[in-house]
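Enquirer: Copying in the features that Swiss-Prot gives for the protein in this structure:
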BINDING   H193, D216, D220, D323  Mn(2+) 1 binding site
BINDING   D216, H218, D323, D325  Mn(2+) 2 binding site
BINDING   N222, S229, D274  L-arginine binding site
MUTAGEN   H193 to A  Loss of catalytic activity. No defect in oligomerization
MUTAGEN   D216 to A  Loss of catalytic activity. Loss of oligomerization
MUTAGEN   H218 to A  Loss of catalytic activity. Loss of oligomerization
MUTAGEN   D220 to A  Loss of catalytic activity. Loss of oligomerization
MUTAGEN   D323 to A  Loss of catalytic activity and loss of oligomerization; when associated with A-325
MUTAGEN   D325 to A  Loss of catalytic activity and loss of oligomerization; when associated with A-323
MUTAGEN   E347 to Q  Severe loss of catalytic activity. Loss of oligomerization
MUTAGEN   H381 to A  2.5-fold decrease in affinity for L-arginine
Amino acid sequence: MLDTIESYIKSHKEKENLYVKKNVSIIGSPLAAGQPLGGVQLACDDLRKLGLHNVIDVLGWKYEDIGNIDNGDNEMKQEKKTNNYINNNDNNNDNNNDNNNDNNNNCYIPNGVIKEKKHDLSNNKMNGYVNHNFYGNYEENNVISTNDKYKNNCYYDNIRNIKEIGIFSKNLFDTMSNELRKKNFVLNIGGDHGVAFSSILSSLQMYQNLRVIWIDAHGDINIPETSPSGNYHGMTLAHTLGLFKKKVPYFEWSENLTYLKPENTAIIGIRDIDAYEKIILKKCNINYYTIFDIEKNGIYNTICTALEKIDPNSNCPIHISLDIDSVDNVFAPGTGTVAKGGLNYREINLLMKILAETKRVVSMDLVEYNPSLDEVDKKVHGDSLPILDNATKTGKLCLELIARVLGYDIV
């Protein structure tokens, strides 16, 4: 009997993560500027309060809590005096009118940069909605072309709160890069999904063969030309893939970084996709699996197929970007962008378990949990993790999913 136990312990140790030590770096990313709802910035501290540290500890992992990323308020106040961007449309109150001439390109220009006269797809926007003629312009102008970023000196000006997001993202990138160098598993807790740009790019600079599993109800793959809202959390994946055609104010720090490749990415569980996102998904060669694919083939077959597709040799490090709205709102009501028919409790837990069993997960985002929208849950007999008895439903699920990635299992 003793030999059997020792053999089990030995085999278990041999299956430890191939890339990181058994040490978690916790980073709180309380960014809410990428979407319109308040409350999502509270998630980091809420999960700490509900028992995050105890959950990690009981699973045998050490942890370092780095605290929350500075939201950049001080830097933003200082930059008001030295802001180097000017909006060329300040003197034009009708900059969304399709009848404007070519000189109105809806973009920021840094001082000293000469503005090019060229067709700009953002002129196809009218009153916040994309003109139907965009379909023709989309193909004609080859909007979706990876590794073609920043090819001109024109700047986007239709991304909401981009100054706050850009400054925050630089702070997160620097902090996460430092933690990755320690060979720790890095847990990045949002905040909205806009925080994934910095977390993925920092992981990608550390692990150049990184693969990404993006779990979400939404594609988050709009580009500024197609976004109906201008909210950055709906464009984050496109930005991370290098699909933007112009420069982004306050993201100059990222221009020379290695960007994610679509073929190294799999989106799991999408079910609420904007019209132009459908075109982008099909055109950019990314791997995606809708909720119908999961219903038809099962979550096990779906994630195994996705892993085979993006990592056929099963030897690459993995980053998980988990948007909690991928889960059906029956199980995860505490999120701002709810869509019916999401992953159920067993599916999302099994998905995390399968990814954990690869022993190659090096970093993870958990985003879009909004405690202010959550519901109190009831403790049941199977709740064995050290989570507060009065924990909310989505908060408890978030901690359970983190635990799954760290190896929490039934037996």
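Every residue gets a Cβ built from N, Cα and C, even glycine.
I'm curious about the neighbourhood of these features; can you describe it?
Expert: In this structure, D216 (mutagenesis position) belongs to neither helix nor strand by DSSP; it is coil.
Sequence-distant contacts of H218 (mutagenesis position), defined as residues of its own chain at least six apart whose C-beta falls under 8 angstroms from its C-beta, comprise G234, I270, D272, I273, D323, D325, T337, A339.
Note on S229 (L-arginine binding site): other Cβ atoms within 10 Å of its Cβ, all shown chains, come to 15.
The Cβ neighbour count for H193 (mutagenesis position), using a 10 Å radius over every protein chain in view, is 31.
Around the Cβ of D216 (mutagenesis position), a 10 Å sphere holds 28 further Cβ atoms from the protein chains shown.
Listed in sequence order, the residues of the same chain lying 6 or more apart from D220 (mutagenesis position) and placing their CB within less than 8 Å of its CB are H193, W214, H233, G234, M235, T236, L237, A238, D323.
Secondary structure from DSSP puts D323 (mutagenesis position) in a beta strand. Within 10 Å of the Cβ of D323 (mutagenesis position) there are 27 other Cβ atoms, across all protein chains.
Under the DSSP three-state reduction, E347 (mutagenesis position) is assigned to helix. Listed in sequence order, I294, I299 are the same-chain residues at least 6 apart in sequence whose CB falls under 8 Å from the CB of E347 (mutagenesis position).
Spatially close to H381 (mutagenesis position) yet at least six residues away along the chain is no residue at all, judged by Cβ distances under 8 angstroms. DSSP assigns H381 (mutagenesis position) to coil in the three-state reduction, placing it in neither a helix nor a strand.
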Enquirer: If you count, for each of the recorded positions N222, D274, D325, the other Cβ atoms lying within 10 Å of its Cβ, which residue has the minimum?
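Expert: Selected from the recorded positions N222, D274, D325 on minimum Cβ neighbours within 10 Å: D274.
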Enquirer: Roughly how many Å lie between the Cα atoms of S229 (L-arginine binding site) and D216 (mutagenesis position), rounded to a whole value?
Expert: 18
Enquirer: Taking just the CA atoms, what is the gap between D274 (L-arginine binding site) and D216 (mutagenesis position) in Å?
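Expert: On Cα coordinates alone, these residues lie 14 Å apart.
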Enquirer: Measuring Cα to Cα across N222, S229, D274, which the record gives as the L-arginine binders, how far apart are the two most distant ones in Å?
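Expert: This binding site's residues have a maximal Cα-Cα distance of 11 Å.
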Enquirer: Secondary structure at N222 (L-arginine binding site) (DSSP, helix/strand/coil)?
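Expert: SS state of N222 (L-arginine binding site) = coil.
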